[in-house]
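So the structure is just underneath, and the comments pick up after that.
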Amino acid sequence: MRLHGAIVLLAALLALVTAQQRGGGRSRGGVKGSAWGGRPAPFRSWDTARYRPWQEGTARQNDCWRGGDVTFDISNDAPTLVGARATFSIALRFPGTQTVLPDGRVVWSQNCTVNGTRMLQGDPVYPEQLAEGSDGVFPDGQPFPRSAWGKRGRFVYVWWTWGRYWQVVDGATSQLTVGTDGVALGSYTMEVVVYHYRGRQRFIPIGHASTQFSITDQVPIAVDVTQLEVAAGDGGSFVRNRPVAFNVRLHDPSHYLRDADISYSWDFGDQSGTLISRSPTVTHTYLQAGSFAARLVLQAAIPLSSCGTSAPPVVDPTTGPVPSLGPTATQPVGPTGSGTATAPSNLTGSGTAAAPGTTAAPRASGAPAEPTGVSVAVLSDSAATEPLPDPVLSTAVADAAAGTDPTADPLPPTSVSSGGDAPGTVAPTAVEGSVAAGVGTAEDVAAATPGATAADVAVDTAGATDGDAVGPTAAATAESIADPTAGATDGDAVGATAESIADPTAGATDGDAVGPTAAATAESIADPTAGATAVSSGSATAGATAEPLLLVKRQAPEAEPTGCVLYRYGTFSTELNIVQGIESVAIVQVVPAAPEGSGNSVELTVTCEGSLPEEVCTVVADAECRTAQMQTCSAVAPAPGCQLVLRQDFNQSGLYCLNVSLANGNGLAVASTHVAVGGASPAASGTTLTVGLLWAPLIAAALGTAAYTYRRVKYSPLLPTAPTAPRPHSWLPPGATLRLLLRQAFGGAPSGESSPLLRANAV
């Protein structure tokens, strides 16, 4: 018995010591900002025999790699939209005398001597020992996947953040992709320690690195603002009367928004209105100079794959709550311990709140490759923040525009059966401490209610004291009055879109809130006390005995539940400096220069509109304007107007293409013309000297055609019948076709009608 008791006591002591050792290696600090202690602090277990913890700055760690130090290039694709996937990349940079082969081995790239040992080019830095079976395990004891057996140049990467860790076996480059579902918004640190396999169950730590990343609920965007055919000026200036291009670039490396419906709302700041487009590229022309603030609001409607397609259940408004047809936005809760906002609970993904789904996509030799192995562990005792509902989903922009409190309970939209053929849905408005005024007058309301007069309506509305709200909104029209909506409290107004107000509002007393809504399926006036929180018995009786109003039932179209769409927004704004540039250039005159020298010189008169130029350049090219032969530039003296007289000398006679460009700090304008030098008569005006020679044949042909046409269609009166005169002898018969053609061609026809039939002459 004593021996048995001693064994039990020793076993209990051993269990206690083991528990203390495990508990001493754990850290229960916050998820963010935890200091690196050589291994993930809340690690479930750590095999120190195989994986020695990394200790920064120790002499043992300084000589962990033969031939020099190994550095790391670590990066991530943040900022990451909450719900998307974040990717982390790391690449090992070995000493300059070493290189990585395509199969993953690290070898010497040249002959060298290290610590007195001669190294030959192509030899491995460390002898390769292929681990199989029990030799290949992760730090927490999980075995390598079979795909990692027999691999060369293996490294083990232990990633850690959010109180969780991921283990990946890979080559000299590796990637880790994790989900962000349920992660609170904010900035985080991803840390990684790298181990190299040396054989015999030995994994040597070679370094530690970290990178900062952020999780946001704003769509990350960048906008490129450019203007074509404008010289680049200082300060990002743009020229008026020329289109400015805006190109939006989404930062979505994980393609989280690939199925989203994205719209862009532009306000260019020049009082030109709002442009809504679904194209990421738009252009806008500023007509005035000055400073303008261009703003963009991007809306992404993301379909949720986990949402069902069934229609919302139909609830009797007199017996049950009114179902909310608005976006499924949950109410905000208190801030988390880290003081950041929380992610929405209705986001979908492969991960969960405790363990976001992860995938490993390692790379080798600079190209993507399949992962050799990955192990994901979740900490049961970590301080990771539990996912909380996002207080702002699709209602964020609406609350900001209306100035309402997003923490208040959202009012359900009102289903309206309008007089037209297409029923709609409108959202009610809430007004505190005031009386909502409808668009209809008292007479309109009375006319729409059988048995009610304008005076009755006035009495009904006058019965509501301070703090009451009676008045439908003017968002749409309806033919029916339904039950008051639930949740109307003292001082609130539940708006109804209706054309008539029935008698249930007559019984409202002090402290009551009456707000009828328009229901599509209601056929009669129901009990007005169903949706009010403080209604007296007298008002209930008055409302119940009111004469019912006959309504027409209409079938509302089945709409997709709005809770199946998640709305995310992105914003951008920038200041644009619009200046007046050189808007146009024209060569109005080209004349020969004064007769001096060789005579191969011309003078050009150039005018421009807009700002004054600071520099003028002329380029002389061949007749096809392809090969430049001469270029000259000169400064332009200040002048009150933009008119220049330029002199251009040519080496020899011929036809040339002359290009004139005017430039200043705000823009550039160009004009071209052809110039014929030597032998050609100069043109007094126009853009070329050869215009007369080129157009002369065409003008002559046009004049001849006009004269012939006039001769053919000219009217001639019929002449009186005259006796037939004797005709001279001719070798052609009078009615021959050739004779008639020659007569018409050479004008030999008489001035009268040429047809002998009309002249009553014998043929």
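Residue positions begin at 1 at the first shown residue.
A Cβ is built for glycine as well, from the same backbone N, Cα and C atoms used for every other residue.
Going by Swiss-Prot, these are the annotated features:
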VARIANT   S34 to P  In strain: Black Langshan
VARIANT   A35 to V  In strain: Dun
VARIANT   G96 to S  In strain: Dun
DOMAIN    223-323  domain 'PKD'
VARIANT   A232 to V  In strain: Broiler
VARIANT   D399 to N  In strain: Dun and Red jungle fowl
VARIANT   E558 to K  In strain: Broiler
VARIANT   R712 to C  In strain: Dun
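Looking just at the domain 'PKD' (223-323), the mean pLDDT is 82. A C-beta separation below 8 Å, combined with a sequence spacing of at least six in one chain, links G96 (variant position) to G68, S109. According to DSSP, G96 (variant position) is assigned to coil rather than to any helix or strand.
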